[in-house]
Structure formats: structure tokens, C-alpha cells
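Only one structure is covered here, and it is reproduced in the block below.
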Amino acid sequence: MSDSGSQLGSMGSLTMKSQLQITVISAKLKENKKNWFGPSPYVEVTVDGQSKKTEKCNNTNSPKWKQPLTVIVTPVSKLHFRVWSHQTLKSDVLLGTAALDIYETLKSNNMKLEEVVVTLQLGGDKEPTETIGDLSICLDGLQLESEVVTNGETTCSENGVSLCLPRLECNSAISAHCNLCLPGLSDSPISASRVAGFTGASQNDDGSRSKDETRVSTNGSDDPEDAGAGENRRVSGNNSPSLSNGGFKPSRPPRPSRPPPPTPRRPASVNGSPSATSESDGSSTGSLPPTNTNTNTSEGATSGLIIPLTISGGSGPRPLNPVTQAPLPPGWEQRVDQHGRVYYVDHVEKRTTWDRPEPLPPGWERRVDNMGRIYYVDHFTRTTTWQRPTLESVRNYEQWQLQRSQLQGAMQQFNQRFIYGNQDLFATSQSKEFDPLGPLPPGWEKRTDSNGRVYFVNHNTRITQWEDPRSQGQLNEKPLPEGWEMRFTVDGIPYFVDHNRRTTTYIDPRTGKSALDNGPQIAYVRDFKAKVQYFRFWCQQLAMPQHIKITVTRKTLFEDSFQQIMSFSPQDLRRRLWVIFPGEEGLDYGGVAREWFFLLSHEVLNPMYCLFEYAGKDNYCLQINPASYINPDHLKYFRFIGRFIAMALFHGKFIDTGFSLPFYKRILNKPVGLKDLESIDPEFYNSLIWVKENNIEECDLEMYFSVDKEILGEIKSHDLKPNGGNILVTEENKEEYIRMVAEWRLSRGVEEQTQAFFEGFNEILPQQYLQYFDAKELEVLLCGMQEIDLNDWQRHAIYRHYARTSKQIMWFWQFVKEIDNEKRMRLLQFVTGTCRLPVGGFADLMGSNGPQKFCIEKVGKENWLPRSHTCFNRLDLPPYKSYEQLKEKLLFAIEETEGFGQE
């Protein structure tokens, strides 16, 4: 017998709730000759009040599901499996049952469940001993800390009886008593008679067991029936917590509506052993005083509240050493109901709970407002909340805030390609000092692009133009005819749009002169909508019926998506997508899939994975990284990314990050050349232009048909043609040299990656279906438009139970106008699932049932937070009483909400 002074382990790991993924693989059932067609089985998994079901397999005795189910369990939970046969016209028939103890499975697998395959024998419904088949399952995602592995169990033996029990945690205010609600016993050896008191049976001196109930003598009782019946109370094996497979089987009944009041008790003594330690007030410690008990050595001494545990030794029974537990917060009290289950009473808020309350984290304070409502103040962040904070919730929030800041940093880096550097701002300030035309009008700014061309920004209307606003009107130009508009190309060349005939031309209708000699006609911009409609038509022709389910977790989004997308056939990926985030209540009618595309594109295109890189120092468009070969599976990932990008185009979803224009040209099977270098590497482009326009023989540059490239710090030489290192570049062959260098720069070291990308891309969407688009149109088709037109948003919004003149609607649009563009995108993402807009703007927003405009509906009370339905582009806006309240609630909703089913 080990010493009674051994340390008891903490119960925290055994009662901690964790997520467990159960994959129901298959089953083998005995054939029933009465049923010719065979059963249509499905599996129901229940644990701790949760129930999950698989899909049915029609008419088979060997069903195969391979369906993952996610449940919330504790290490001492018990899984119950029921195999049912689906019946069409009557109730389903139970074929067999099986049970699995999680704690025993953890012990046999080193306290870790990682893809553990278990085969269970199914017992009959009427005769449990009869085996009707086998059920194969796979458990994954649960791990117990090493502390529990080393101290989690103790095998004790007395008089021939062996026990294997998990450890027990005792209340700090009771040195020799433990609560009935605890999930097991201690690490220290416990006498067999003491355990017999738990199970309702005692053990005689000869080692035999006799069925005898434990008598408990009480001086007071919380139960009126016990108090009225007498002082003796019987606790049988059925009423006491049973020990099953070495652990306590917890039960969670409905919360008691009116718990019994506490009754003062006297200190207890067991066989002359020292009494319990001095009691503390229930409001401060939450522990209940023990009951005065008189027992025999063969009987378990207990009360309706607590059970004293003794350790048998050479000198007689000794009390167990208690495990120190944090005291209850002020105003809380610990009680035990008539079934021995511990619950906690909050005398301040007048409520009860099963969970032990924790003190407030450092820096938090509890306050009460004028209406008597309790709220909590965080003095670190100077924020308030109605939800009671815990150490775990604060830690999870800090971790989420860190991840969110990292995500925002990545998005900010992507948006920096639209921010001009300090040199441009310095040049602008210098030009203002010596500008002979004087200062610009209010709200205007003069800027210079990467090629040195000057343009002007009107911050009032958020537009840019090539002409100087100070010189407009000085030439006394005639106005354009009605229906005409003058625009400028990316090169600053003016052209004219005739909205009456829907045509464009370089010829000025006022003078009849052309801006270019024989300039080509530019396609009318609205033709792009016709292209999109034509493309969507062909996607519908290629689409497959029904849908496929994609189950991914937010923590392992990249790897889960990779495994599932690569496991499906290309035809299955053309079906309608049904994306599931385990543990969230969102039903995917389009909104969840939009968020999945948005989040996954941010992951797979992240340069940190070394699959893609930024096109240049000041260009945050993405291109394939030549050094991706350091990942041995990089070609598989590029094939996966090709499938993913094709799925985004095929299903009409947007991605978070865009590619470089030459990469879009490759997707369109269009040739790339020297001109494409300008957008990704202006310095390299300008150097080639200088070589083209100057005599290199006079400069004696000694260039050869060979180039150097640096990958991961290693410089390698590449010949543009066979034996190119010995072929000198001259005036006669420099055109060939420039062409080959440009092709090499645009495709250097990425041939295999590009081939793998298009292999996956063409499996979903053949490239010939995109031949009608150009590179910029493809970028808009894949990424959507980023700039939000407030007038277009307000013009195409609809309302339910509100009117355009309602004060809440007017406050909402005032709020949208006041916030910056980033928060507008967040608001748009909160309501629609993505911050990208379709090509046609808000007029072309799509929902689960087709076109669905942005909708604001009057729902809830003024103290509710706004809710959204991303599948229907609908915002549930409660009738707030003031603009400040509406602004506060909306900001909290769009900044702090993540996932679905979060109230």
C-alpha cells in the first residue's frame, strides 16, 4: 500500500472539454434472411447529450460511410453508437449498439488519439450479448497532457480486489471529504470497503462482497423529504455515482430552477480521525460544511452532500490530503443536489450553474448600471462587455486578436501597391514650390506614376485625370455634343465615348481630328457584361447535378482544403459546393462558400509558403516563385491551386489576392513579351529598352546570350540558346537577345510549376472558355471590384419593415459615409460574406435563389447586436434609439464577429 501523502492530480485535464473527430468508416452486419433487399443502415453517435448521425447506405449489409462527425467530449466521456435501419413508411429499426470509453482508449494509445482506428462489436437490441456485426471508426484530435499520463491513475489492491481509478480533486475547505460530482477517485490507494461504499456493496473480511447499502447519519438535510423522514438516509448503488471502466460517468440534467437552501452543519469525524479543516463561509469559499457522521469500518460514511474518503494503513484510517482549489468569487456558494451533483449559486444575480465560477481576470471589474444590469469593465483596453470574462476567454481573445492583426497586416501589404512612395511625395512637394500655374484648387493633388507621367487626383470626387485642373477652360474649347464623353487610356491618350450609339473613337466630334493616326476602335466597356453572361452560360452547361460537401476547420484550413479538393474528381468539383465549418451553425446557401474562397485564397497565395512571390519591390501582385522547389510536394500544391482558381471562376466566387498581368495572360493562352515586363519589373524593362534604342557596339558592353539568376542566395548561369555563353550580342542579333531575355524573365525557373498549375486548372475549367476575355477583364472576373460606390450601394438597397425615411436607415447610411473604405469592406463582408463586388456592382449581387439585393430588415430589440444572413445579403438591424448606439453595435459586429451561428 502506498503512502497516503501522495499528491493528487488536478481534475482540470479530465473535465476539460475538447473537440473529437469521429470518422465512421464502415460496418459489417449479419445477413437477415427475412429482408431480401437488405437494410439501409446509418449510425447515430451520442455523447454527453449530443447526437450526430451519418448518411444512410441503401440496401446493403456492408455499408461504407467514411463520414467525419465532430463532437465535444471530455476525457471521461463515453461514446454510444447505434446502428439503425432506415424505414420509409414506419419508424427506423435499431440493428445494434456499441459503446466506447474514451479514457480507456486514451490509456491504450499513450493518452493521444491521432487517427486511431477502432473496431467495435455491435450487440443486439434485445440481447446485448449477441453479436450482430462489427463497426469500424477512426478517432482523431484528442490529446491528454503528460501530467495526466504520469499521475492520472493508480492501481490499488486490497484483499484480492484490484482497482484502476482516475484521480480525484478535493475541495480545499474539506480535508477528508470529496464531492460526489467529481469524475473519479484519487491517485492514492483507497480501501476496498471504502470503494464498496461508492458502489453500494461492502466487502467482508474474507474478501467476499455482500450487497449492503451504506447508511448515512445526518443532522440536517437540504432535502425536505429526508429531513422529515428521519436522520438516517440510504444511498444505494443506483443513486451514487457509478464507476464504469475506471471513471465516473457524468450526467448533466436540467439546471435546478430553485435549489434547496443551505443548512449549517457540524464538523464530521470518522472513526476518531481528525475532523475536517475549519470551514469557510460559503460566500467566500463556496464549500459546504461537512456533516457529523457515525459509521462502521465496513460501511461508507457519507452524507447527502459529501463523501469522506479514508486510506487504510497500518495504524488505521487516515484522511486524504486535499488538493488546493481557488476560492469561489464573492457572492457564490457551492451546493449539492439530492443526486449528489455539485452546482453553484450566485446570490447576486440569483442564478445557478453547473460550472465552477472563476474569479475575474486581472484588470477586470464588475459593475452595475442604473437599470440594475451587470456588466464588466476591462481597464486595460477600456472596453465593457455583458459577458462574464474568464482567463480562458481572455486568452482566446488575445490569441484571436494576434491572428487578426497578422491577417490585417497581410491585407495592408497587399494594398500597399496603391500607395506611392516618399520619393513621389517629395517630387510633388518640390513641383508645387516652382509651379508657375500656382497652387491647385482645394481637394486636388498632383502625382507622378512609375513612368514619370504626371496626373491629378481629385479627393473630393475620388477620381484621377491627366489634364491639369488649373488649365482647363483656358483653350476655350467647345462643349461635347449631348451623349458624348471624353476619356483617357492608360497611356494618357484621349478617346471619345458615344453613349447614344454605344461606340468609342479617337476622333474628336467637335473638330473631326483624330488623337492617333488611324487609331483602332476600342471595344465598348459594357461588352464585358455580355462576355460574363456568355461565360456563365457555358459554366452552367458544364455543371453537374447535386452538391458536394467540403468540411474544413479554420485552424487547418489550407491542409484540410488540399486533402479534400485533391480527393474529389474534377466532375465532382463542378457540383454545387456545400462548405461546412465544424462547430458552426452556418448553412451554406452560397455565403459560407464565399467566405471559404476568400480565406483559402489568402492562405494558398501567401508568399510565406514560398509558392508565390511578389512581382516586384513596389508591386504586390503575385507570380510563381522559382524557389518553390524547396518544398518537395510543390507541384502537387500548384495542381491544387490550379483547381482552386478554376473553381473560383467556375462557381462565380472571388479570391482575396490578385496575380500579375503576365500571369493572367498565361491563363488566357496569350503570348507575353517585352511590354509585359513594364508592369512587374520597370527597371529591367527600361534597361532592355535602352539596349534596343542605343548602339551597344559603341558602348562595348560585352553581353552574351547568357543570363544570371539568384535563387536562395545561389547564383546560377542560364544560356538563352545552346552555347549562349560564347555568343556575343551585336547590333544584328540584339532583337533576338531582347526577345529571349524578356521571355526568360517572365518564365524563369517556373516551367514545371506553371505546367502543374494548368494541369489542375484545365481539369475543372478548360482554358478555351476564357478566350473572350483579356488580362484585365480576367482580373476583374476573378477578384471583383474593390472600390465601393456609396451612391450605387444606397440606390440598390431594399428594406423590410423599414422605409427609406426611417431614422435607423438614415443613421445607417450616415454611418457608412463616415467610416473609411476598410470598414466599409468589413461591413460588406459581414453581410455578404466577401468584400468583393460583382462586375455590375450592387445591382448584380447574387444570393442563394438568384439575384439578391442588399437588404436591411427590422429585427430584434434595441439591446441586440446586428446579425447577418450572408446567403441572402440581408442585415438584421434592430430599432436602435440613437445614432451613437447604432454606430457602437455595428462597429462591434463587423470587427469582433468571426464564423457562423455566433450570437
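Here the Cβ of each residue, glycine as well, is placed from N, Cα and C on the backbone.
None of the listed substitutions appears in this model.
Bear in mind that the values here come from a model prediction, so they are computed numbers and not experimental data.
Taken verbatim from Swiss-Prot:
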ACT_SITE  Cys871  active site, glycyl thioester intermediate
DOMAIN    1-115  domain 'C2'
DOMAIN    478-511  domain 'WW 4'
DOMAIN    569-903  domain 'HECT'
MUTAGEN   Tyr343 to Phe  No effect on phosphorylation on T-cell stimulation nor in the presence of FYN
MUTAGEN   Tyr420 to Phe  Greatly reduced phosphorylation on T-cell stimulation and in the presence of FYN. Increased ITCH-mediated Ub conjugation and degradation of JUNB
MUTAGEN   Tyr455 to Phe  No effect on phosphorylation on T-cell stimulation nor in the presence of FYN
MUTAGEN   Cys871 to Ala  Loss of ubiquitin protein ligase activity. Results in altered endosomal sorting and reduced degradation of CXCR4. Unable to inhibit MAVS-induced activation of INFB
Round to the nearest Å and give the CA-to-CA distance linking Tyr343 (mutagenesis position) with Tyr455 (mutagenesis position).
71
Summarise the domain 'C2' (1-115) by DSSP state, stating how many residues are helix, strand and coil.
10 helix, 52 strand, 53 coil
Translate the DSSP assignment of Tyr455 (mutagenesis position) into the three-state scheme.
strand
Averaged across the domain 'HECT' (569-903), what pLDDT does the model get? Just tell me the whole number, please.
83
